[in-house]
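*Asks:* Structure below; questions to follow.
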Amino acid sequence: MKILIVEDDTLLLQGLILAAQTEGYACDSVTTARMAEQSLEAGHYSLVVLDLGLPDEDGLHFLARIRQKKYTLPVLILTARDTLTDKIAGLDVGADDYLVKPFALEELHARIRALLRRHNNQGESELIVGNLTLNMGRRQVWMGGEELILTPKEYALLSRLMLKAGSPVHREILYNDIYNWDNEPSTNTLEVHIHNLRDKVGKARIRTVRGFGYMLVANEEN
C-alpha cells in the first residue's frame, strides 16, 4: 500500500514519512495542493494524509475538488485547526477522519489502519491473480492456499504487479514504489527485489518486458 502525504512543514513531513515506512507503507510526499493533485492523477494511492494550511491553496478547497472528481480513497486531515467548527467543516467536505496537531504517532498509526480496514471492507479488499491472493487490509499474500512471507518491498512490488496483472508496468513506477525504503538506493535495487520475488511466486510468472519493465501473468504457462 502507498500513502500520499501532503504537508508543507519540512520537519513534520520527514517524521511522517519515517512513521509510514516504519509501519510498512510506501509513501510519496508533496508540499502543495497542486503537486498533490498531480500525484493523484499519476499514481495509485491507498490513503491521503492532508494538512490544511498549504501554501498555494486551503486544504479544504483541495479536498472538495478531488471529491468532485470522484476520488474515493480515504483522506485523513492532519491540522492545527482544533475547533469543533473546523472539524465539522473538514468531515462535511469529504474527510474520513480528522486528527489535530500535536498528536501521538501511535494514534496516527491506529487511525490509518482503521481507515484502510474500513475502505477495504467497502470495496474489493483482495486481489486475485491465478492462485495468488493478496489481502490489502491484512497485507497478507497466499499462493495456492499457503501464505507467502514477503518483505515490505516485495509486498509493494507484488501489489503493484497484481493491480496491473496481464499488463506491463514501467520500471520507474515499480522503482518509485520501493524508493522510499532506501536512503541511498543502488541502481540494481529493483532487479534484486524482483529476483527475490520471482523465487517466491515462480520465476516465469514475473516476465521482463524488454526496454520497459515487468508484467505479472496468472501462471507460469501463460
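Heads up, the Cβ atoms here are built off N, Cα and C, so glycines get one too.
Original residues only.
Pulled the feature table from Swiss-Prot, pasting it below:
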- 2-116: domain 'Response regulatory' (DOMAIN)
- Thr31 to Ser: In strain: ECOR 35, ECOR 36, ECOR 38, ECOR 40, ECOR 41, ECOR 51, ECOR 52, ECOR 53, ECOR 54, ECOR 55, ECOR 56, ECOR 57, ECOR 59, ECOR 60, ECOR 61, ECOR 62, ECOR 63 and ECOR 64, ECOR 65 and ECOR 66 (VARIANT)
- Ile128 to Asn: In strain: ECOR 51, ECOR 52, ECOR 53, ECOR 54, ECOR 55, ECOR 56, ECOR 57, ECOR 59, ECOR 60, ECOR 61, ECOR 62, ECOR 63 and ECOR 64 (VARIANT)
- Val129 to Leu: In strain: ECOR 19 (VARIANT)
- Gly144 to Ser: In strain: ECOR 44, ECOR 48, ECOR 50, ECOR 51, ECOR 52, ECOR 53, ECOR 54, ECOR 55, ECOR 56, ECOR 57, ECOR 59, ECOR 60, ECOR 61, ECOR 62, ECOR 63, ECOR 64 and ECOR 72 (VARIANT)
- Arg207 to Pro: In strain: ECOR 27 (VARIANT)
- Tyr214 to Phe: In strain: ECOR 27 (VARIANT)
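Let's see these features in context: how buried, what's close, how far.
*Replies:* Taking the domain 'Response regulatory' (2-116) as a whole, pLDDT averages 92 in the prediction.
In three-state terms derived from DSSP, Thr31 (variant position) belongs to neither a helical nor a strand segment and is classed as coil. Cβ contacts within 10 Å of Thr31 (variant position), excluding its own Cβ and spanning all protein chains shown: 18.
Residue environment of Ile128 (variant position) contains 13 other Cβ atoms, counted within 10 Å of its Cβ in all protein chains.
In the three-state DSSP assignment, the secondary structure recorded for Val129 (variant position) is strand.
A 10 Å cutoff on Cβ-Cβ distances gives Gly144 (variant position) a total of 9 other Cβ atoms nearby, all chains included. Reduced to three states, the DSSP call for Gly144 (variant position) is coil.
Listed in sequence order, Tyr214, Met215, Leu216, Val217 are the same-chain residues six or more apart from Arg207 (variant position) with CB atoms under 8 A from its CB.
The 10 Å shell around the Cβ of Tyr214 (variant position) contains 23 further Cβ atoms across the protein chains shown.
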*Asks:* Which whole-number value in Å describes the distance between the Cα atoms of Val129 (variant position) and Gly144 (variant position)?
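*Replies:* Val129 (variant position) to Gly144 (variant position), Cα-Cα distance: 11 Å.
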*Asks:* CB neighbours of Val129 (variant position) within 10 A?
*Replies:* 19
